[in-house]
Amino acid sequence: MASEDIAKLAETLAKTQVAGGQLSFKGKGLKLNTAEDAKDVIKEIEEFDGLEALRLEGNTVGVEAARVIAKALEKKSELKRCHWSDMFTGRLRSEIPPALISLGEGLITAGAQLVELDLSDNAFGPDGVRGFEALLKSPACFTLQELKLNNCGMGIGGGKILAAALTECHRKSSAQGKPLALKVFVAGRNRLENDGATALAEAFGIIGTLEEVHMPQNGINHPGVTALAQAFAINPLLRVINLNDNTFTEKGGVAMAETLKTLRQVEVINFGDCLVRSKGAVAIADAVRGGLPKLKELNLSFCEIKRDAALVVAEAVADKAELEKLDLNGNALGEEGCEQLQEVMDSFNMAKVLASLSDDEGEDEDEEEEGEEDDEEEEDEEDEEDDDEEEEEQEEEEEPPQRGSGEEPATPSRKILDPNSGEPAPVLSSPTPTDLSTFLSFPSPEKLLRLGPKVSVLIVQQTDTSDPEKVVSAFLKVASVFRDDASVKTAVLDAIDALMKKAFSCSSFNSNTFLTRLLIHMGLLKSEDKIKAIPSLHGPLMVLNHVVRQDYFPKALAPLLLAFVTKPNGALETCSFARHNLLQTLYNI
């Protein structure tokens, strides 16, 4: 390290925050590769008496630097809180496990008794979980109360490793007469899916002391949701349940509602964007009406709930004196339904509690019926472990005996919700196929899958591939529904491949303009147009990681894309796993 760099580092360290037993290097942007780089950090640690909390967020720590920092921690037995989120930026994934192993060994040697461990926003994947597995099983974590692993890309494998480690920690600590009493568990955006969630649910059921569970955006469907619901029922102290942006369907909604009936301490329920639909919402409303005396927030936004079910939910919160927010935005109430909902809440003197309804999707008489069919399809898929077998079985189950080759499947009699009883009532309905314009107006994975294999042809036919702005619009709408679910992922990438292959092969298509406009809409490049950036970059980044590896992608665009994805940006920081994967791919082009 050059002398001027050392001087700069020393100046940065001089501003290090020291308060209440806490030593903070948070957000210093330190690049600690070697032992020499970490020399001043180590000095600060060694000279700090009574160190209880160490903040390393917002720096980047290499293997060698981690080893010497760990050595310094071996004498810090009073350390209780490790705030180590976002501290491997720019590191190869292979560097992270050995760095974590070293740090964990330092804590174990010190005889520390941790209360909080935060490793969020480190894109370490399943192998990274192996890096702190031994720490979790050790006496250093027998006292752990808060475990935060948000946005780490653990996947199913990492979820299973984590669950086993927590179970072992509980077993060992129980043998010493002081069972692990974990209170807060955070693991959003980790692609846990059903198997990972189910494994963790088993661990939660054994632990039994949870007060907060945050697991949004994990691709969990109703089998995983049901497993979690069963585990939550054995955790009577639960106050916060955040499963935002997973796919409950009605089956998961009903299962979770049954658990809510048994809990008395719950204050916050966040099931937004979970597709509980009307039947699930009515079941949850029943649980709210009969209990949950401390409820402060109920989020059922963007769940495909219709008017009558939404009114049932509103009526259920009438006696919740502590309620601060009811969010039913983004459902299918219609203008009249929104007015009725506001009137109901106003009649309870709770108008201020109701969140905005500005994104209501409008009343659609056929949408509920389509949703019922989606539930059946999703359940058929989830019953099989192999993705390819899932798709084949689903096709077979949907195929009626009279179906001929090349014909559309006949629409059977379906059920819609009886608004009075909340029970399904049989009706006959005519087919309501989804067309591309419907999908592009309100994109969702279900609508994309309903288009079937023809989506690739349709998107090419109905998009002006000579116009970069129109291609960007179609690209972002398809990418927005990207999920790790095999069928959704395949449908998204097939549609994107067809669109981009046609666009890049068009002689009048300006590739540079396309990338520029894409970066603007993603909020990575400023524009005089004052275009509002899309809300989430996860889908577009995951899709771009696929696109840049295809033969049709002009490799001359890679350096420009790399430059903007590398630049610091708040929107990118919330998608560190997807960003890391794309950067790795771009570096290798």
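The first residue you see is number 1, and the count goes up from there.
Placement of Cβ uses the backbone N, Cα and C atoms for every residue, glycine included.
A mutagenesis experiment is reported in Swiss-Prot for this position, Thr411 to Asp, and the note states: Greatly reduced phosphorylation by CDK1 or CDK2. Completely abolished phosphorylation by CDK1 or CDK2; when associated with D-444.
Record note (Swiss-Prot), mutagenesis Ser444 to Asp: Little change in phosphorylation by CDK1 or CDK2. Completely abolished phosphorylation by CDK1 or CDK2; when associated with D-411. The unchanged residue is displayed. Around the Cβ of Ser444 (mutagenesis position), a 10 Å sphere holds 19 further Cβ atoms from the protein chains shown.
In Swiss-Prot, the entry for mutagenesis Asn512 to Ala states: No effect on UBE2I binding nor on sumoylation. The structure shown retains the original residue. Under the DSSP three-state reduction, Asn512 (mutagenesis position) is assigned to helix.
Quoted from Swiss-Prot, the note on the mutagenesis of Thr516 to Ala is: No effect on UBE2I binding nor on sumoylation. Thr516 (mutagenesis position) counts 17 other C-beta atoms within 10 Å of its own C-beta, drawing on all protein chains shown.
DSSP assigns Arg517 (mutagenesis position) to a helical segment in the three-state reduction. One mutagenesis experiment catalogued in Swiss-Prot, Arg517 to Ala, is accompanied by this note: No effect on UBE2I binding nor on sumoylation.
Here Swiss-Prot describes Leu524 to Ala as a published mutagenesis experiment; the accompanying note says: No sumoylation. Sequence-distant contacts of Leu524 (mutagenesis position), defined as residues of its own chain at least six apart whose C-beta falls under 8 angstroms from its C-beta, comprise Phe564, Val565, Lys567, Asn569, Ala571, Leu572.
Around Leu525 (mutagenesis position), the C-beta neighbours below 8 angstroms that are at least 6 residues distant in the chain are Thr516, Leu519, Phe564. Listed in Swiss-Prot as a mutagenesis experiment, Leu525 to Ala is described as follows: Disrupted binding to UBE2I, and no sumoylation.
One entry in Swiss-Prot concerns the mutagenesis experiment Lys526 to Ala. Its note says: No UBE2I binding nor sumoylation. Counted within 10 Å of its Cβ, the other Cβ atoms near Lys526 (mutagenesis position) come to 10, all protein chains included.
The mutagenesis experiment Lys526 to Arg is recorded by Swiss-Prot, whose note states: Absence of sumoylation. Not targeted to the nuclear envelope rim nor to nuclear pore complexes. Disrupted sumoylation. No interaction with SUMO1; when associated with A-564 and with or without SUMO1 A-97. Under DSSP, Lys526 (mutagenesis position) is assigned to coil, being neither helix nor strand in the three-state scheme.
Sequence-distant neighbours of Glu528 (mutagenesis position) (same chain, six or more apart, CB under 8 Å from its CB) are absent. Swiss-Prot documents Glu528 to Ala as a published mutagenesis change and attaches the note No UBE2I binding nor sumoylation.
Experimental mutagenesis at this site is recorded by Swiss-Prot as Phe564 to Ala, annotated: No UBE2I binding nor sumoylation. Not targeted to nuclear pore complexes; when associated with R-526. Classification of Phe564 (mutagenesis position) by DSSP places it within a helix.
Under its mutagenesis entries, Swiss-Prot includes Lys567 to Ala with the note: No UBE2I binding nor sumoylation.
On a Cα basis, Arg517 (mutagenesis position) lies 23 Å away from Ser444 (mutagenesis position).
The C-beta environment of Asn512 (mutagenesis position), restricted to residues of the same chain at least 6 apart in sequence and closer than 8 Å, consists of Leu557, Leu560. Annotation for Arg517 (mutagenesis position): same-chain Cβ neighbours under 8 Å, separated by at least 6 residues, are Pro468, Glu469, Val472.
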